Amino acid sequence: MAASMCDVFSFCVGVAGRARVSVEVRFVSSAKGKGLFATQLIRKGETIFVERPLVAAQFLWNALYRYRACDHCLRALEKAEENAQRLTGKPGQVLPHPELCTVRKDLHQNCPHCQVMYCSAECRLAATEQYHQVLCPGPSQDDPLHPLNKLQEAWRSIHYPPETASIMLMARMVATVKQAKDKDRWIRLFSQFCNKTANEEEEIVHKLLGDKFKGQLELLRRLFTEALYEEAVSQWFTPDGFRSLFALVGTNGQGIGTSSLSQWVHACDTLELKPQDREQLDAFIDQLYKDIEAATGEFLNCEGSGLFVLQSCCNHSCVPNAETSFPENNFLLHVTALEDIKPGEEICISYLDCCQRERSRHSRHKILRENYLFVCSCPKCLAEADEPNVTSEEEEEEEEEEEGEPEDAELGDEMTDV
C-alpha cells in the first residue's frame, strides 16, 4: 500500500507549494527504488524544501543524561549559558551577548499528567493530538514496572551510545495509528518507506543489537506488544513484522541534532564587531569548545531521529548536490542545494559525513554496505572504479578503532550539526 504523491508532499512546511512545483518523485530502478528529481532550475544555496517528520523521538540515553529537549519537536530547552555550564562542568560559566540566546523559557509547558516538557503550547497540543494520549504514563512516569518504562529500560540495556535509533520512534508510530481517525492514511505513509529482504533485515537488526540480536529482538517484541498492541497494525507485532519495523527505523531514521549553544554561536558569527572585539569573541568560543571537549567529549547536542517522507526519497551520492540540516533548532529538516540543479537532474544527499566522503572508494563502499546494504554507483565511485580495493594505513587504523566501538556506532544518516 504505497503513499500517494499528495501524501509525499503533505509534511512539507512553509514552502510546501514550492516543493510541489520544483521537485517530483520518480521510480529509478529496482536497485535504487524511488528518487527525487528537479522539475525546474534550482539555484545553489536555495532551500529545496522544509519538512517535518511523521514521527520523531529523542534518543533514550541522550534524554537520560539531561540533554533537555522538547518531547515533540526536539528543540533544545536549556538556555545557551545553561547548556555551556553543563557541558563544561563549570556552574559559573558566563556567556557574553546573552541576548542572542533564542530559548524562550516563558513559553515552555509540560504535560499536566506525566510532566514531560514541551517548548510551547503548540507542541504540547500537537503531541497530544497525534500520539501522547496513548503513550502518556500519567503518575506512573517513574514506575519501573510500567510497560513503557520496562520497554525503554530494555532498549537502553541493549543499545548504548553513540545512539542511532530509539524504540520510542516505533512506539510513536503505533501510538499515532492508535489515535488516528484515518488509520489507513498513516499506515500508507509508514508503509512507503523502503523495504528490505528478510536477510537484509537481519543484517540491520544485527548491526543495531549485536551478536545476540535474535534473543534481544524477541524480548523487545514481547515488551513492545505488552505495552502497545494495536489490531490495525497487528502485523507489526509478529516476529517477522517486528523485524521489518525495526529495519525500517534502522535504515530510514534521519538523525536530528539540536543545540541552543550552537544557535548562540551562529548568532555571534553574524555580529558586526570591531576587529579586536571579534578576535576576543572568537578566542572565547574556541576555548569554550576546548573546555567542552575535555569535559563532555563529542556529545554536544540533543539527539534523536525522525522519519521524513519526502527526504527519504533522496538517494545517496558521494558527491551530493544537496544537503540536510536543522537550522531552526528543532525537527524541521531543510534540504538545500549545494550547486545549481538543472531540470530533470536527480537531487542527491550524502549518507556519509564529510570525513567519510574523503576516504577511499573501498572504505566508502564498506560503510554504505554495512549500514545501508547497497553499493554506491555515483559519479565519484564510477570514476574511481579502477582503484585497488585497499584502504590507506590511516583508514585501516580508523577502521580498527571503529571495530572496537559498539556495532551500531555508524548506523543512520549523518546527524547534521545546527
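Yeah, the Cβs are placed from backbone N, Cα and C, and that goes for glycine too.
No substitution from the list is modelled in this structure, which keeps its original residues.
Per-residue confidence over the domain 'SET' (21-352) averages out at a pLDDT of 94. The domain 'SET' annotation in Swiss-Prot covers 21-352.
DSSP assigns Tyr351 (mutagenesis position) to coil in the three-state reduction, placing it in neither a helix nor a strand. What Swiss-Prot says about the mutagenesis result for Tyr351 to Ala is this: Abolished trimethylation of 'Lys-22' of the RPL40/eL40 subunit of the 60S ribosome.
Swiss-Prot lists Tyr351 with the feature S-adenosyl-L-methionine binding site, giving sequence analysis as the kind of evidence. Of all the Cβ atoms in the protein chains shown, 26 others lie within 10 Å of the Cβ of Tyr351 (mutagenesis position).
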